[in-house]
Amino acid sequence: MKRNGSRNCLNRRSRFGSRERDWLREDVKRGCVYLYGADTTTATTTTTTSSSSSSSSSSSDLHLVLCTVETPASEICAGEGRESLYLQLHGDLVRRLEPTERPLQIVYDYLSRLGFDDPVRIQEEATNPDLGCMIRFYGEKPCHMDRLDRILLSGIYNVRKGKTQLHKWAERLVVLCGTCLIVSSVKDCQTGKMHILPLVGGKIEEVKRRQYSLAFSSAGAQAQTYHVSFETLAEYQRWQRQASKVVSQRISTVDLSCYSLEEVPEHLFYSQDITYLNLRHNFMQLERPGGLDTLYKFSQLKGLNLSHNKLGLFPILLCEISTLTELNLSCNGFHDLPSQIGNLLNLQTLCLDGNFLTTLPEELGNLQQLSSLGISFNNFSQIPEVYEKLTMLDRVVMAGNCLEVLNLGVLNRMNHIKHVDLRMNHLKTMVIENLEGNKHITHVDLRDNRLTDLDLSSLCSLEQLHCGRNQLRELTLSGFSLRTLYASSNRLTAVNVYPVPSLLTFLDLSRNLLECVPDWACEAKKIEVLDVSYNLLTEVPVRILSSLSLRKLMLGHNHVQNLPTLVEHIPLEVLDLQHNALTRLPDTLFSKALNLRYLNASANSLESLPSACTGEESLSMLQLLYLTNNLLTDQCIPVLVGHLHLRILHLANNQLQTFPASKLNKLEQLEELNLSGNKLKTIPTTIANCKRLHTLVAHSNNISIFPEILQLPQIQFVDLSCNDLTEILIPEALPATLQDLDLTGNTNLVLEHKTLDIFSHITTLKIDQKPLPTTDSTVTSTFWSHGLAEMAGQRNKLCVSALAMDSFAEGVGAVYGMFDGDRNEELPRLLQCTMADVLLEEVQQSTNDTVFMANTFLVSHRKLGMAGQKLGSSALLCYIRPDTADPASSFSLTVANVGTCQAVLCRGGKPVPLSKVFSLEQDPEEAQRVKDQKAIITEDNKVNGVTCCTRMLGCTYLYPWILPKPHISSTPLTIQDELLILGNKALWEHLSYTEAVNAVRHVQDPLAAAKKLCTLAQSYGCQDNVGAMVVYLNIGEEGCTCEMNGLTLPGPVGFASTTTIKDAPKPATPSSSSGIASEFSSEMSTSEVSSEVGSTASDEHNAGGLDTALLPRPERRCSLHPTPTSGLFQRQPSSATFSSNQSDNGLDSDDDQPVEGVITNGSKVEVEVDIHCCRGRDLENSPPLIESSPTLCSEEHARGSCFGIRRQNSVNSGMLLPMSKDRMELQKSPSTSCLYGKKLSNGSIVPLEDSLNLIEVATEVPKRKTGYFAAPTQMEPEDQFVVPHDLEEEVKEQMKQHQDSRLEPEPHEEDRTEPPEEFDTAL
């Protein structure tokens, strides 16, 4: 293959051919670089919605260059005839590559940091043109017209100076740059005199006498004016738009941020009046024409922003700009500062956040006017001593550094410091050098550290303390000046404040281990907000509830059983009592708390409610009432209507059977009503009087009549799913406000086409779709089913989407997903539509669940294209598939997630979390990774102020802080796995794993279960988008893939054994395929096995049983059929019952001959058979077997068992009898009788002399109450079914005739997917 200049770089190609691909396969260090030209940039800027692949394919100047990871940019430039190569990340900034940089290695490193591990896969991804949305190379620097307009406008136009007609029009070069209009004195020449017209504070006017003309005027009494005439309307509008921004400014500010600049525009130096220059997010160079070394030319410059320029070294020449008062140099990779910085004597604000600084120079202390110094997210291990000299500073802002010790003595020496911000450090201990009090520090922020004990009692002037998300066990403070205390998410058992904080207004002690409310909090006279939720409180002090200043009290998630009775009137406005153990509320609650507007008493045990009326008239001002998940009955309804100002009422999951029409009629202010999860049969017709009602949620009831809600003028959301609706009465005109109508789960509801046409204007109409029978769905429908619920809450749009495929990958698996875009709906919908296809492709390429799941997320991240550059989404994907890697399981569940969506598995009634929450607050490792990458984490815990997530799909512009690599977990599914819950962030913020599992594990319908979860979240205070999916799992015997499923087990030839068979209890799992073998292996004990004759409940089994040569490998068992332990018998009793009812009534005298080796007692036959045996490794080498072996199935095979027939020598051979196609088909019919061919007089198809060694058939199993089965009396030994060698062909012929002569009835629905079990019954 021809190379260009070097063996490392090949000629450019316009497409991939076979020769190029062969060359790439030879070495993973080879690859290609897509090179975009200038015309490609135009296509990209004009078509913002097209993907990278489409734009690249349509571009005439796009081509690829084959190269290696060692090929430098200079070599590619030489081969392409270019001066430089340019790199663009995420469709944003463009920087020039250095000649020594290696483009292909840059791509490989980028993909590796995203999460790709396999070098071959990295090579493959690098050749994908879709990657251009994240990383691309240009042969020329792209020029975006809209950005150029904001930097500089220029052209040759007709110009006239002055307002009068004395001057003539003449063609001149006109430039608009910075704050000035520049007009040359000579046409198309800048060598002559340049006329400068400052525009700040001036004005721009339209010249009416001349088309497309503007008049530019400067400010002041001596204002000058220039008239400029443009040729086109587009030019006229561009100049007018940009000039209007300049003249509207009060100060001379130039914003050139995010323009990929390497130097200052030449014409900008004409604007000598510039005072503030913003150059952040560029690639400014230090030493080059127009670089940072020329900024000293701006003689009046006061403010300079050079953040995010990746300078690496501090530009020393900046220290010569003595006029600077503000300087921002954050996120530039500085490791130290020069001593010359002390020359900036006028500097007042210096921002150095996001660098690698460990010390500050002493010369910084010369800046006596410095009042703000930001050194957050650096590498300081202690507070710099220079703070003591900077007396104008009043704040120590050092968030995100490496401090491990809090030395209060250092702070005591800084008398000028009032605010201390040390959040997100590594603080573990605190040092107090002396007992001297500190009277100057008023605000301290110690969030997200590792403190276990904190004593700040020496800070007697402390007004506000943030110490949340530590590991505090005890907290001691001074209460002289304390006004606000945030101490949530710790392990506090004691909080000591002395003296009583008389100025305290806000106290947050939530999510701790407090057993009582501190006494000092009860005595605080000005406290307005108290949050002690998520603690261990058992009682509420009277003084707290009776406080005359308290406005908001949060007591949720405690163990409170009673509330004190109110005696005096209180000003309480918000009361949260959810998740306690309350059985009643104080009788005087509503009569004494007249200002109460919000009450949440959900998840308690309330059976009644206090009256809202003190006399004949109600004075209640209650507006929001949440009483979900209690024990309320119809008797509470008359009490509720006393709250005439109710706007939101939640009564879900109670015991309501009726809602009196006369009572609902009184709630005229009602806007939202939730009655779901009750036993209502109707909604009163008086609901039509609730004219302000916009939301009605009444799912999971017994409603059969559609309520009269379509006449409400403001109705928007109606949820009547999971009811008994049969028809809908539609008015003549539907309300235009109706946006969402949910009628799913009403199995008897049939909507005509006319009705659907009327509902066509509704944005979201949810109805049941009748599924079409498919072969794929019948395979997996037995194993799992799902229900989905999504609610917008108080938001205007739904930004949560879900993916649900019960039949996936040709019907052998299932895929479920949840996507949460937070504030955007585009990305969740894109992922909903594309992620399953990506998974299917990846599954075909790899069988490793970690590999194909990770690649699914990474490829989906790439496929988001331009939409994923600025937007992001949390993603959760669950894949159920047959477990081929683990022979001990039937199905495996693989879960992958990024962001805050989570999946929880219910196993044996207990929750098993399968996901990881990638957020700064809940994942310290991820928070440290983001800190190490020098991201700026704002006070609300968001990366660069955008998102709290550290891993997402999309948001590529936040790379490398935000990554798409998912957390992956796999678990084998067992019979104990009941259901799987998928939910977004809002769901899990308001429901614990245990509560979610307990709330739905007994709900029969998965749709109703998902609805219930969303309703609970909303009733618990969720106002955001909430989404929940519940997947019911039915992994039983029919899902088994081990060698025990449907197999018969041999016993030693001629080894007669008997067991006394007793009645057994009904299995705990009512599935017809719930595994007799597995039940026996766990239930049988030594006392249950009789040893009258030939009992094998001893070690004699090894001597008389199978030869060890017949066991080439260990048995492959699943959780449904575990391997017997030493405490269990190796041989287990069969579930077969042997009856003589199959024999003819008229028998010959030969029928009375006794069977040798079988002992009967007149009523029972004791038989022991081994039903656990290994499958032969190679069935193909077995001797010839009978093609069609008869099988006996009871008509109700849900309670019976079917037994396969083994040849007489099959026990010795260790091989199982394979079933033919005919036998399998006949086996599905529950009405198929025992025999295929003609029976002899003794009920067998073989002579008696050949029928003494094998049991013939097994009849229906009686109800089992113990480990034994009672057999019919008078067992006839001739009823054994034998197939000797010499009659095999005759047996096959007779069975075939029998099968052809009988019609196979239609099987039951449950029998289609649950084939009967089979066991060998050889003695």
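Using N, Cα and C of the backbone, Cβ positions are placed for all residues, glycine too.
Feature annotation from Swiss-Prot assigns domain 'PH' to 150-248.
Phe783 (mutagenesis position) falls within neither a helix nor a strand when secondary structure is assigned with DSSP, and so counts as coil. What Swiss-Prot notes for the published mutagenesis of Phe783 to Val is this: Decreases activity.
Swiss-Prot lists 785-1033 with the feature domain 'PPM-type phosphatase'. Mean pLDDT, taken over the domain 'PPM-type phosphatase' (785-1033), works out to 94 on the 0 to 100 scale.
Under its mutagenesis annotations, Swiss-Prot gives Asp806 to Asn the following note: Decreases activity. The DSSP secondary structure for Asp806 (mutagenesis position) is strand.
Around the Cβ of Phe808 (mutagenesis position), 21 further Cβ atoms fall within 10 Å across all displayed protein chains. Looking at Swiss-Prot, you'll find the mutagenesis Phe808 to Val noted as follows: Abolishes activity.
Annotation source Swiss-Prot lists Mn(2+) 2 binding site at Asp820, Lys985, Asp1024, citing similarity to another entry. On its own chain, Asp820 (Mn(2+) 2 binding site) has Cys799, Val800, Pro828, Ser873, Ser874, Gly899, Thr900, Cys901, Asn984, Lys985, Asn1025, Gly1027 as residues at least 6 apart in sequence with a Cβ closer than 8 Å to its own Cβ. In the three-state DSSP reading, Asp820 (Mn(2+) 2 binding site) counts as strand.
Here Swiss-Prot flags Asp820, Gly821 as Mn(2+) 1 binding site. Using a 10 Å radius centred on the Cβ of Gly821 (Mn(2+) 1 binding site) and all shown protein chains, the other Cβ atoms total 28.
Non-local neighbourhood of Glu989 (mutagenesis position): Cys1022, each in the same chain, at least six residues away, with C-beta under 8 Å from its C-beta. Among the mutagenesis results in Swiss-Prot, Glu989 to Gln has the note: Decreases activity. The residue drawn here is the original one.
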For Lys985 (Mn(2+) 2 binding site), the number of other Cβ atoms found within 10 Å of its own Cβ: 24
Gly821 (Mn(2+) 1 binding site) versus recorded positions Phe783, Asp806, Phe808, Asp1024 - nearest by Cα: Asp1024
Summary of DSSP states over the domain 'PH' (150-248), given as helix, strand and coil counts: 17 helix, 49 strand, 33 coil
Distance [Cα-Cα, Å, rounded] between Asp1024 (Mn(2+) 2 binding site) and Asp806 (mutagenesis position): 28
Between Asp806 (mutagenesis position) and Phe783 (mutagenesis position), the C-alpha gap once rounded to whole angstrom: 9
Shell list (Mn(2+) 2; ref centroid = CB of Asp820, Lys985, Asp1024; cutoff 8 A): Cys799, Val800, Asp822, Ser874, Thr900, Cys901, Asn984, Ala986, Leu987, Glu989, Asn1025, Val1026, Gly1027
Rounded Cα separation (Å) that holds between Phe808 (mutagenesis position) and Phe783 (mutagenesis position): 13
Protein Cβ atoms within 10 Å of Asp806 (mutagenesis position), excluding its own: 20
Collapsed DSSP category at Glu989 (mutagenesis position): helix
